[in-house]
Amino acid sequence: MSEFWHKLGCCVVEKPQPKKKRRRIDRTMIGEPMNFVHLTHIGSGEMGAGDGLAMTGAVQEQMRSKGNRDRPWSNSRGL
């Protein structure tokens with residue numbers, strides 16, 4: 001009898017787990033923004049193609065002057 005179970009065990013292979021399908025996100029799953037503070041606009045004229053990222057420092061300085069830097073969501077690192 002034990003020989004039967006031994007032979008049966010070598011033929012039974014564990015099936016791989018099916019991959020979980022990612023749920024598609026729709027509008028009902030997204031809430032309103034929290035703690036949103038509008039600081040400034042950056043338009044295409046302000047960040048010209050010739051300037052590259054040279055204007056980044058000026059934009060950062062403008063954003064710093066707009067409000068409190070001690071917010072919990074504030075990032076102290078530069079771009």
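Heads up, the Cβ atoms here are built off N, Cα and C, so glycines get one too.
In terms of DSSP helix, strand and coil, the domain 'CRIB' (30-43) has 0 helix, 0 strand, 14 coil. Among the features that Swiss-Prot reports, domain 'CRIB' is placed at 30-43, with the record citing sequence analysis.
Contacts of P33 (mutagenesis position) defined by a Cβ separation under 8 A and a same-chain sequence distance of 6+ are given as none. Annotation of the published mutagenesis P33 to A in Swiss-Prot: Abolishes interaction with CDC42, induces a decrease in blocking CDC42-induced JNK activation but does not affect targeting to the activated TCR; when associated with A-38 and A-41; the original residue is retained in the structure shown.
In sequence order, no residues are near H38 (mutagenesis position), counting only same-chain partners six or more apart with C-beta under 8 A. Record note (Swiss-Prot) on the mutagenesis of H38 to A: Abolishes interaction with CDC42, induces a decrease in blocking CDC42-induced JNK activation but does not affect targeting to the activated TCR; when associated with A-33 and A-41.
In this chain, no residue six or more apart from H41 (mutagenesis position) has a CB-CB distance below 8 Å. While the structure shown retains the original residue, Swiss-Prot records the mutagenesis experiment H41 to A with this note: Abolishes interaction with CDC42, induces a decrease in blocking CDC42-induced JNK activation but does not affect targeting to the activated TCR; when associated with A-33 and A-38.
One mutagenesis experiment catalogued in Swiss-Prot, Q62 to A, is accompanied by this note: Abolishes interaction with CDC42 and induces a decrease in blocking CDC42-induced JNK activation; when associated with A-66. If you draw a 10 Å sphere around the CB of Q62 (mutagenesis position), it holds 14 other CB atoms from the protein chains shown.
K66 (mutagenesis position) falls outside any helix or strand according to DSSP and counts as coil. For K66 (mutagenesis position), other Cβ atoms within 10 Å of its Cβ number 11. Swiss-Prot gives this note for the published mutagenesis K66 to A: Abolishes interaction with CDC42 and induces a decrease in blocking CDC42-induced JNK activation; when associated with A-62.
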